[in-house]
Amino acid sequence: MTEIATTSGARSVGLLSVGAYRPERVVTNDEICQHIDSSDEWIYTRTGIKTRRFAADDESAASMATEACRRALSNAGLSAADIDGVIVTTNTHFLQTPPAAPMVAASLGAKGILGFDLSAGCAGFGYALGAAADMIRGGGAATMLVVGTEKLSPTIDMYDRGNCFIFADGAAAVVVGETPFQGIGPTVAGSDGEQADAIRQDIDWITFAQNPSGPRPFVRLEGPAVFRWAAFKMGDVGRRAMDAAGVRPDQIDVFVPHQANSRINELLVKNLQLRPDAVVANDIEHTGNTSAASIPLAMAELLTTGAAKPGDLALLIGYGAGLSYAAQVVRMPKG
């Protein structure tokens, strides 16, 4: 029997850099409350959100991803010619086809490289990061861009008091490649499809096209169900990720959970028994929930402010629509 040849690549893979793009428009809680019976204090107390960013009409998930990738490449001291592939993780690339990744690669000037989109709700960044690391270790690529990008603002029903204050827009990218020491641990991922309706688009686009004068599609959220699932299940996911990476909770310097709700993340910190001085990302306060972009955006913010530094040992946990989750231990990159 003829054997099929295989390839292998770098054994030690890590994050070389991160780059963030935040839209200019800042939307306050007071502006959100013009459409609902609520207040800045009520929203902040329950979510930890004070402001968020909304993209301009001429901005898209792909255009924001491109800018984030440019900044990540610059921070790594690389050019588009040094990249072998792009993975875009998003829930808001509003074209069924073509995928966003080849468009982003072309905009960067990276011709002929591999590119694909990955959709796993708010856990998408963890899935994409794991895929990139495995591709590099398998020899399919040497250096890759992974970018989380979302334009969620058009999907929000601004009169839905249950979630109109949560979601926001933005993008952040990391460069993944060979490092002197292991910089990305195994990905622990899974899903609970029995709770798929907990975060959902309520009307599909085909149904809407058949009745364009009817209700339009929006994202709907069953907040209490998601809160319970995340607060009480994701602690175990984090422990499994640490076990897989061979590290203890007291060795974690930085905790970067999905920026869905600061109250959920406060419970996770207690559940995980991290060190009292461990840095906990709280980018949600001025960024909102940017779904697949939230973890890399939060990483960028920690590095920009100096709250974390390159090389710090970080636990990442993404969770959301699906319901899906993905977690891994990484070394923080350059900002």
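Glycine is treated like the rest: Cβ placed from N, Cα and C.
Modelled residues match the original; the substitutions are not represented.
Over in Swiss-Prot, the protein carries these features:
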BINDING   SER38, CYS122, ASN289, TYR319, ALA321  dodecanoyl-CoA binding site
MUTAGEN   TRP42 to Ala  Retains 21% of wild-type activity. Loss of activity; when associated with A-161
MUTAGEN   THR45 to Ala  Abolishes phosphorylation. Does not affect activity
MUTAGEN   THR45 to Asp  Mimics constitutive phosphorylation. Exhibits markedly decreased transacylation, malonyl-AcpM decarboxylation and condensing activities
MUTAGEN   ARG46 to Ala  Retains 7% of wild-type activity. Loss of activity; when associated with A-161
MUTAGEN   THR97 to Phe  Loss of activity
MUTAGEN   CYS122 to Ala  Loss of activity
ACT_SITE  CYS122  active site
MUTAGEN   ARG161 to Ala  Retains 69% of wild-type activity. Loss of activity; when associated with A-42 or A-46
MUTAGEN   HIS258 to Ala  Loss of activity
ACT_SITE  HIS258  active site
ACT_SITE  ASN289  active site
Tell me, how many other CB atoms lie within 10 A of the CB of TYR319 (dodecanoyl-CoA binding site), whichever protein chain they belong to?
-> 25
Cα-Cα distance maximum in Å, computed over every pair in SER38, CYS122, ASN289, TYR319, ALA321 that the record assigns to dodecanoyl-CoA | 27
Which of the three DSSP states, helix, strand or coil, fits TYR319 (dodecanoyl-CoA binding site)?
-> strand
Report the same-chain neighbours of THR45 (mutagenesis position): residues 6+ apart in sequence with Cβ closer than 8 Å to its Cβ, ordered by sequence.
-> none
How many Å separate the Cα atoms of TRP42 (mutagenesis position) and HIS258 (mutagenesis position)?
-> 21
Which state, by DSSP, holds THR97 (mutagenesis position): helix, strand or coil?
-> coil
Running the recorded positions SER38, ARG46, THR97, HIS258, TYR319, ALA321 through a 10 angstrom C-alpha radius around CYS122 (mutagenesis position) leaves HIS258, TYR319, ALA321
Near ALA321 (dodecanoyl-CoA binding site), which residues of its chain come within a Cβ-Cβ distance under 8 Å, counting only those 6 or more away in sequence?
-> ASN91, GLY121, CYS122, ALA198, ILE199, ARG200, SER291
Does ASN289 (dodecanoyl-CoA binding site) have same-chain partners at least 6 apart in sequence with Cβ under 8 Å from its own Cβ, and which are they?
-> ILE49, ARG52, CYS122, LEU152, ILE166, PHE167, ALA168, HIS258, GLN259, ALA260, ASN261
Name the one residue among ARG46, THR97, ARG161 whose Cα is closest in three-dimensional space to that of SER38 (dodecanoyl-CoA binding site); these are the mutagenesis positions.
-> ARG161
Out of SER38, THR97, give me whichever of these recorded positions has the highest number of other Cβ atoms within 10 Å.
-> SER38
Nearest-integer angstrom distance between the alpha carbons (Cα) of TYR319 (dodecanoyl-CoA binding site) and THR97 (mutagenesis position) = 26
At the Cα level, what's the spacing in Å between ARG46 (mutagenesis position) and ARG161 (mutagenesis position), rounded?
-> 13
Expressed in Å to no decimal places, the gap between the Cα atoms of THR97 (mutagenesis position) and ARG161 (mutagenesis position) is 33
